Amino acid sequence: MALSANSDAVTYAKAANTRTAAETGDRIEWVKLSLAFLPLATPVSDAKVLTGRQKPLTEVAIIIAEIRSRDGFEGVGFSYSKRAGGQGIYAHAKEIADNLLGEDPNDIDKIYTKLLWAGASVGRSGMAVQAISPIDIALWDMKAKRAGLPLAKLLGAHRDSVQCYNTSGGFLHTPLDQVLKNVVISRENGIGGIKLKVGQPNCAEDIRRLTAVREALGDEFPLMVDANQQWDRETAIRMGRKMEQFNLIWIEEPLDAYDIEGHAQLAAALDTPIATGEMLTSFREHEQLILGNASDFVQPDAPRVGGISPFLKIMDLAAKHGRKLAPHFAMEVHLHLSAAYPLEPWLEHFEWLNPLFNEQLELRDGRMWISDRHGLGFTLSEQARRWTQLTCEFGKRP
């Protein structure tokens, strides 16, 4: 199949040189699901915590899928929940997972549709698709391993590395002096940008912290802010205009995640780009965001939207409309997807999930680099096994 230079990642994936089950007789013969709880070293607070809408975050629920085919190919994927929902995602995944057995592992779209219909009564967004995410991601991992390629290469990578920024050093619970130390450490560790949380009850405190960070970084070093849906429309306009002096890459989630009209008005009114989308849980929701001109940067999250398959559709739509890409969290997956995006993306560096895997991503020159390992390039650590509280298996154990 001939591919044009501007073919999208979905086209590349479908044209990938992989053997089908018709040629190999391969079938999915074993599926294992696990629910692990990853503890955080320090409770984490953003604007929603300071205003009493949420409690500090102390752990992350990780839902893991391990899939093995008759020919011996394996795939690993995961979903997550940062607060309530992890056990529900795991329970739904457990109810639908036996539909995988006997399927051709290359028929990812067919399997996805089958899993959606297995849980049709609970919808096509939210927890229903987040339960499919670890399975879908594991199938893409397996597909790339079968091809003998990193996933990014299977998808037709535009680049071997992606510029990255650090989020975890600038949370609202972190004192300013420590934030400034974190900024220095991040730069020394090869990070290419810094994101600072905003949304303090006292808006002047946001400006004070932002001023100090910009002075520490210098005028040109990439800097972003994230309000975590804290502001109303009036406050967002006022704060957005005050922040234009700081030469920000973007203002993230200034409004409620589902306020498409408000984000569109804000994007039109401000010179600073608007970024949002991390809380959306389906292709259709992202379609509304993109077609509504509600953001300059789209921030889909593969585990939240249902896996790599819907993420690729979001990427395709975003690229057609000239939107920039800055995926949320899950850098282990999003590095590969970002590398396959035609416009230069940003990748969020979050070290929280590092203990789950035996391998780590390489940071250098402000960028995150794709390894030559096949698939996603990760194997589960013994620590991940120790944190696991629930497991279930289907099919013939390897």
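Keep in mind that glycine also has a Cβ here, set from the backbone N, Cα and C atoms.
None of the noted substitutions appears here; every position holds its original residue.
According to Swiss-Prot, the feature substrate binding site maps to ASP46, ALA47, LYS48, LYS82, ARG83, LYS195, ASN228, GLU348. Look at LYS82 (substrate binding site): DSSP puts it in coil.
Its Cβ taken as reference, LYS197 (mutagenesis position) is surrounded by 27 other Cβ atoms within 10 Å in the chains shown. Mapped onto three states, the DSSP output places LYS197 (mutagenesis position) in strand. What Swiss-Prot notes for the published mutagenesis of LYS197 to Ala is this: Loss of dehydration activity on both L-talarate and galactarate and loss of epimerization activity.
Residues annotated as active site, proton acceptor in Swiss-Prot: LYS197.
There are 23 other Cβ atoms within 10 Å of the Cβ belonging to GLU278 (Mg(2+) binding site). Annotation source Swiss-Prot lists Mg(2+) binding site at ASP226, GLU252, GLU278, citing experimental evidence.
According to DSSP, HIS328 (mutagenesis position) is assigned to coil rather than to any helix or strand. Record note (Swiss-Prot), mutagenesis HIS328 to Asn or Ala: Loss of dehydration activity on both L-talarate and galactarate and loss of epimerization activity. The unchanged residue is displayed.
There are 25 other CB atoms within 10 A of the CB of HIS328 (mutagenesis position), with all protein chains counted. Summarising the annotation, Swiss-Prot assigns active site, proton donor/acceptor to HIS328.
Taking the Cα of LYS197 (mutagenesis position) as the reference point, the closest of the binding-site residues LYS48, ARG83, ASN228 is ASN228. ASP46 (substrate binding site) sits 16 Å from HIS328 (mutagenesis position), counting Cα to Cα.
Around GLU348 (substrate binding site), the C-beta neighbours below 8 angstroms that are at least 6 residues distant in the chain are CYS164, TYR165, THR167, LYS195, ALA326, PRO327, HIS328, PHE329, MET331, HIS334. Checking each of the binding-site residues (ASP226, GLU252, GLU278) against ALA47 (substrate binding site), the C-alpha distance stays within 10 Å for ASP226.
Those same-chain residues not listed among ASP226, GLU252, GLU278 yet with C-beta within 8 angstroms of the centroid of the Mg(2+) site C-beta atoms are LYS195, ALA227, ASN228, GLU253, ALA275, THR276, GLN299, HIS328.
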